[in-house]
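Asker: Below you will find the structure I want to go over with you.
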Amino acid sequence: METLKSNKARLEYLINDMRRERNDNDVLVMPSSFEDLWELYRGLANVRPALPVSDEYLAVQDAMLSDLNHQHVTDLKDLKPIKGDNIFVWQGDITTLKIDAIVNAANSRFLGCMQANHDCIDNIIHTKAGVQVRLDCAEIIRQQGRNEGVGKAKKTRGYNLPAKYIIHTVGPQIRRLPVSKMNQDLLAKCYLSCLKLADQHSLNHVAFCCISTGVFAFPQDEAAEIAVRTVESYLKETNSTLKVVFNVFTDKDLQLYKEALNRDAE
């Protein structure tokens, strides 16, 4: 049973456990600040392969992450819709949102970002949810026998996040402009696949990150238009009661989504 009382002590335990696993016997002076300890832990967790972990590790990790992740939670019930009763735009950290599901912009290997301390959404979601998500994703890939295709959607538990589930989708990667019709359609398919999966599992609400607009380089304005158009068409054509949150992080994306929703209303 997990008995460590502070998150700093938990971080030190997890760091030492992962270093032992790597046969890292170099002398390490533990950082004194929580922030530096977190960065060390996060980097090790990011690069750790999808291998089994001990019950003790999980207990310590879950106690720490659950505590940290529930300190600053935004509940969907506290948000006001921007259009109708079921479309929301919210600026903030998607990993703090209490909701049925959040959408993760994954890569085709489907194991989460394995670059230490990288600030992509895939890295942040996996880090804050816990190692179990990587293990679940690895099992999905093992069962299907191939990398994840662009435009599909798979569901895992949210584990230590306020969100109950994570829906993972691989968006198109843009290598040249203008964006091709094929890649526009693939991005729309990402949103459609996530919406269908949410309804298939009787979820009440889902929050989308800005799929493909980070390192995958989809232009933000085009992506916002496609996201809004696809979601609104789906809700109208299926009569779905699903509540949809467009989660944005930057001021630019916030403005783009507001403009896209206003244009669609004209």
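Glycine is treated like the rest: Cβ placed from N, Cα and C.
For reference, Swiss-Prot lists these features for the protein:
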- ASP93, ILE94, ASN107, CYS120, ILE121, ASP122, SER212, THR213, GLY214, PHE216: ADP-D-ribose binding site (BINDING)
- CYS113, HIS118, CYS120: Zn(2+) binding site (BINDING)
- 74-265: domain 'Macro' (DOMAIN)
- ASN46 to Ile: Decreases hydrolase activity with GcvH-L as substrate. Does not affect zinc binding (MUTAGEN)
- ASP93 to Arg: No effect on hydrolase activity with GcvH-L as substrate. Does not affect zinc binding (MUTAGEN)
- CYS113 to Ala: Loss of hydrolase activity with GcvH-L as substrate. Loss of zinc binding (MUTAGEN)
- HIS118 to Tyr: Loss of hydrolase activity with GcvH-L as substrate. Loss of zinc binding (MUTAGEN)
- CYS120 to Thr: Loss of hydrolase activity with GcvH-L as substrate. Loss of zinc binding (MUTAGEN)
- ASN123 to Thr: Loss of hydrolase activity with GcvH-L as substrate. Does not affect zinc binding (MUTAGEN)
- GLY214 to Glu: Decreases hydrolase activity with GcvH-L as substrate. Does not affect zinc binding (MUTAGEN)
- PHE249 to Leu: Loss of hydrolase activity with GcvH-L as substrate. Does not affect zinc binding (MUTAGEN)
Asker: Between PHE249 (mutagenesis position) and CYS120 (mutagenesis position), how many Å separate their Cα atoms?
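Answerer: Given the Cα positions, PHE249 (mutagenesis position) is 12 Å from CYS120 (mutagenesis position).
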Asker: How big is the Cα-to-Cα gap, in Å, between CYS113 (mutagenesis position) and ASN107 (ADP-D-ribose binding site)?
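Answerer: Rounded to the nearest whole number, the Cα-Cα distance is 8 Å.
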Asker: In sequence order, which same-chain residues at least six apart have a C-beta under 8 angstroms from ASN107 (ADP-D-ribose binding site)?
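Answerer: Expected: CYS113, ASP122, VAL170.
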Asker: Hey, how far is CYS120 (mutagenesis position) from GLY214 (mutagenesis position), Cα to Cα, in Å?
Answerer: 7
Asker: To the nearest whole angstrom, what is the C-alpha distance linking ASP93 (mutagenesis position) and ASN123 (mutagenesis position)?
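Answerer: Counting only the Cα atoms, the answer is 13 Å.
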Asker: Would you list, in sequence order, the recorded positions among ASN46, SER212, GLY214 whose CA lies within 10 Å of the CA of ASN123 (mutagenesis position)?
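Answerer: Final answer, ordered: ASN46.
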Asker: Just to be sure I understand the packing, how many Cβ atoms besides its own are within 10 Å of the Cβ of PHE249 (mutagenesis position)?
Answerer: 16
Asker: Report the same-chain neighbours of ILE121 (ADP-D-ribose binding site): residues 6+ apart in sequence with Cβ closer than 8 Å to its Cβ, ordered by sequence.
Answerer: ILE94, ASN104, ALA105, CYS209, GLY214
Asker: ASP93 (mutagenesis position) has how many other Cβ neighbours within 10 Å of its own Cβ?
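Answerer: A 10 Å sphere around the Cβ of ASP93 (mutagenesis position) contains 13 other Cβ atoms.
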Asker: Please list, in sequence order, the residues in the chain of ASN46 (mutagenesis position) that are at least six apart in sequence and whose C-beta is under 8 Å away from its C-beta.
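Answerer: Within the chain, ASN46 (mutagenesis position) has Cβ neighbours under 8 Å at GLY112, CYS113, MET114, GLN115, ALA116, ASN117, HIS118, ASN123, HIS126, THR127.
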Asker: Give me the sequence-ordered set of same-chain residues, not including CYS113, HIS118, CYS120, with a C-beta within 8 angstroms of the centroid of the Zn(2+) site's C-beta atoms.
Answerer: ASN46, GLN115, ASP119, ILE121, ASP122, ASN123, ILE124, VAL215
